[in-house]
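**Student:** Sharing the feature lines straight out of Swiss-Prot:
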type	residues	note
MUTAGEN	ARG56 to Glu	Reduced neuron activity in the VNO
MUTAGEN	ARG60 to Glu	Reduced neuron activity in the VNO
MUTAGEN	CYS63 to Ser	No neuron activity in the VNO
MUTAGEN	GLU67 to Arg or Gln	No neuron activity in the VNO and marked reduction in the accessory olfactory bulb
MUTAGEN	ASP69 to Arg	Reduced neuron activity in the VNO
MUTAGEN	CYS95 to Ser	No neuron activity in the VNO
Amino acid sequence: MTSLPVLLFLIILLLPSMITEGRVLTQTGKEATIFADQKTNHEADLKNPDPQEVQRALARILCALGELDKLVKDQANAGQQEFKLPKDFTGRSKCRSLGRIK
């Protein structure tokens, strides 16, 4: 049952950042640099996110949560007391290519 709080925490933590990925201001609060081939209204994107991007972000989160849940169960079955996330977990994840946001 400890995996459920971890999963909920990851959803709450990752969802806002995945939806607005690449569309936020820097820490100084200055407007982000816009390249010549990037013609987007960032404020409009933040107010009205593209439903497809939201769907892709949710698909990536659900995929990652499924992999994390499987990893937790595998470690529990192996009798490990501590949860140890492999260093290359994010690099080898099947979810990286799933629903890639522009």
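Counting starts with 1 at the first residue shown.
Note: Cβ is positioned from N, Cα and C throughout, glycine not excepted.
Every position carries its original residue.
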**Student:** Can you see whether DSSP assigns CYS63 (mutagenesis position) to helix, strand or coil?
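**Tutor:** The three-state answer is helix.
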**Student:** Measure from the Cα of ARG56 (mutagenesis position) to the Cα of every one of the mutagenesis positions CYS63, GLU67, ASP69, then give the nearest.
**Tutor:** CYS63
**Student:** Under 8 Å Cβ-Cβ from ASP69 (mutagenesis position), six or more apart in the same chain: what's there?
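**Tutor:** Non-local contacts for ASP69 (mutagenesis position): SER3, LEU7.
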**Student:** Quick check on the mutagenesis positions ARG56, ARG60: which one has the highest count of other Cβ atoms within 10 Å of its Cβ?
**Tutor:** ARG60
**Student:** Give the number of CB atoms, excluding that of CYS63 (mutagenesis position) itself, located within 10 Å of its CB.
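**Tutor:** Result for CYS63 (mutagenesis position): 17 other Cβ atoms within 10 Å.
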**Student:** Just to be sure I understand the packing, how many Cβ atoms besides its own are within 10 Å of the Cβ of GLU67 (mutagenesis position)?
**Tutor:** 16
**Student:** Measuring Cα to Cα, tell me the gap between GLU67 (mutagenesis position) and ARG60 (mutagenesis position) in whole angstrom.
**Tutor:** 11
